[in-house]
Structures are given as structure tokens and as C-alpha cells.
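Notes follow the structure.
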Amino acid sequence: MTSWRDKSAKVQVKESELPSSIPAQTGLTFNIWYNKWSQGFAGNTRFVSPFALQPQLHSGKTRGDNDGQLFFCLFFAKGMCCLGPKCEYLHHIPDEEDIGKLALRTEVLDCFGREKFADYREDMGGIGSFRKKNKTLYVGGIDGALNSKHLKPAQIESRIRFVFSRLGDIDRIRYVESKNCGFVKFKYQANAEFAKEAMSNQTLLLPSDKEWDDRREGTGLLVKWANEDPDPAAQKRLQEELKLESLNMMVHLINNNTNSAGTEVNNKNNERLDRTFPEASVDNVKKRLLPLDNGMESDDFIEKLKKVKKNISRENISSKPSVGKLGGPLLDYLSSDED
């Protein structure tokens, strides 16, 4: 399979095909500050977007990759970027390397570079909060996204897994039949932020469905942030997961820095040795020219981090509840499709 690094990003849509920034008239007066019509019937704003991201087809290198950009293109996530390789933002799915760079840069901006807020919105929509990490998405509006197509619960969960798994590593997915909603937990928050924008107002129909041509008549998925699980055991597991994620990130960054720094030092030392001792054996000289170990880049330090990570993993496994005992937000979430 070809990596996105081996190709240029695709132009997802022509500029002439982009919708107007002014919404359809639903009132008497247009407010230029809020980009909304007032003094009229608001109507149903739910719809199925005519644009959709296809990660394998659309991903590729952009001008942002060459400029060292950290943030991703919001319009790429929505499937409607008209710049392609000329875009100043990234056009691929966030991976571990991107997540490590974002974590070092800031915690108050999302993966698109937008400022987060102190608290979540009342309806759990929007950009999110910088106070708490949230990797779980609530997925509603499933009936409208299927154009009322009747499917078994296992089939619905399978479709949710298919469309969301393309947008990052999934921790777990659960479909709650009684409330006709689903929950998708990603391994990293940046992937959850990306998927929330990419899957909002998208259909769950597939090209093989006979209803595919009429998909625009549906209302699309409603994707929001999931509420925090009030269960103390679940909160403890969450803290352990965050601690383990931080340790994983530290090991990943230290390994990368050690490898890159070691390569650079060796190259410089070899150049110096070639100029100074072109013919003599220089094994002893190489040892004297190597930098002193500061303790942070040694194998012992990395091994200690890995041991701590293993201990946390064992505690996490031993504290997990049995399969038959389910609870938390997967069953107690009060939102519905009509939110």
C-alpha cells in the first residue's frame, strides 16, 4: 500500500464547486457577524454533506509538510479543500509522530490549530475543552444517516467501525440499540478531534446500497463529545490510560531524539576524524570525541521508563471489570438522535 508520504495531496473539489459562505435564506435579516439569518423560521439545519474525505485517495504531501506545519487542514477533513498540494496545512490522518509534536507544542489548541475552551458546550458540540482530555465521541443521528434503512445492531456497529477506523487507531466501539446511538473511543485525542469534523453530517450508506443515490435526502450523523463517565473505577482507569500514554510518548520522543542526535554526532565526528587522521586507526580517538552521557539519552533511562510502563499496564489489566459488568457512558448517556 502506497504511503501518503510518497505522493502529493489531491485537490478534493474545484473552487467553483464550493458552496457559498452565506447560508440559504431562512429569515428576513442577515447578521454578518454571526453569519445567520434572523427574524424567521430557523428550520432543520441537519443535512448530508455532498463532500466526504477518502483518506487513501486524498492524503498526500502539501506545502505545509515542507514548511514544518503542525496543524491539519479542517477543509481536508471535511473533504472540501480546493488547494491540494498548495495547502499550507497537513493533508493526512494524524499519526504518532504528529501527535508527539502537537503534545510538545500546545495543549490549548486542537489538531486544526483552533483554540479550545475551558468548558465543554452544553450540548457537547464544538471544539472541546483544554482542561480534560476526551478521546470518546458520541455518534447519534444514525437512523437519518441510514435513510431509515433497517439493519441489525451488529451491522450498524460494523458500519460505524468501518467509517471511523479509517481516521485513526480505535480503542473500542459500542452501539447502544436501546438509544440508537454509538460511542467511539480513539487511542489519541487528536484522532478524535479529526474524526469529529470528518464524520459530522456524513452518511452511513455504502455505494452498494440501493439507497445510495438518495443519500442526500437523509440528515447525516450527529457527532459530539461524550460525557465523562462518573464511575470511580472508570475514572481510575482513565487516569492510568493517560499516565501510560504520557510514558509511551516520552519513550517515543526520547528514542527519536537519541537516534537523530546520535546519527548527527557520528557524522560530524567521522568528518573531523577523516580530516585529522586520514590514514591512522582512530578507534580510541572516536571514543574521546563522543559527547558525555547526561543520563537522559542512555539505554538504562529508556529501560526504566519501559519497566514503569509495563507495571502500569499490569495494574490496568488486573483492575479491569468483567465483561458481563457494563456501565458508564455507554449505557447512561442521555442524548438522542434529535439533539
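Cβ coordinates come from backbone N, Cα and C, glycine included.
Under the heading of mutagenesis, Swiss-Prot lists CYS73 to Tyr and annotates it as follows: Inhibits cell growth. The number of other Cβ atoms within 10 Å of the Cβ belonging to CYS73 (mutagenesis position), over all protein chains shown, comes to 23.
Secondary structure from DSSP puts GLY79 (mutagenesis position) in coil. Counted within 10 Å of its Cβ, the other Cβ atoms near GLY79 (mutagenesis position) come to 18, all protein chains included. Quoted from Swiss-Prot, the note on the mutagenesis of GLY79 to Asp is: No effect. Synthetic lethal when associated with CLF1 lacking a TPR domain.
According to DSSP, CYS87 (mutagenesis position) is assigned to coil rather than to any helix or strand. Recorded in Swiss-Prot as a mutagenesis result, CYS87 to His carries the remark: Inhibits cell growth.
Marked as domain 'RRM' by Swiss-Prot on the basis of sequence analysis: 135-228.
According to Swiss-Prot, the mutagenesis experiment PHE186 to Asp carries this note: Inhibits cell growth. Residue density at PHE186 (mutagenesis position): 26 other Cβ atoms are found within 10 A of its Cβ, drawing on all protein chains shown.
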Study note, to complete from the structure: For GLY79 (mutagenesis position), the spatially nearest of the mutagenesis positions CYS73, CYS87, PHE186, using Cα atoms, is CYS73
Practice item. Using DSSP, tally how many residues of the domain 'RRM' (135-228) sit in helix, strand and coil. Key: 37 helix, 22 strand, 35 coil
Review point. The domain 'RRM' (135-228): mean pLDDT?
Key: 94
Review point. In whole Å, how far is CYS87 (mutagenesis position) from PHE186 (mutagenesis position) when you measure between their Cα atoms?
Key: 27
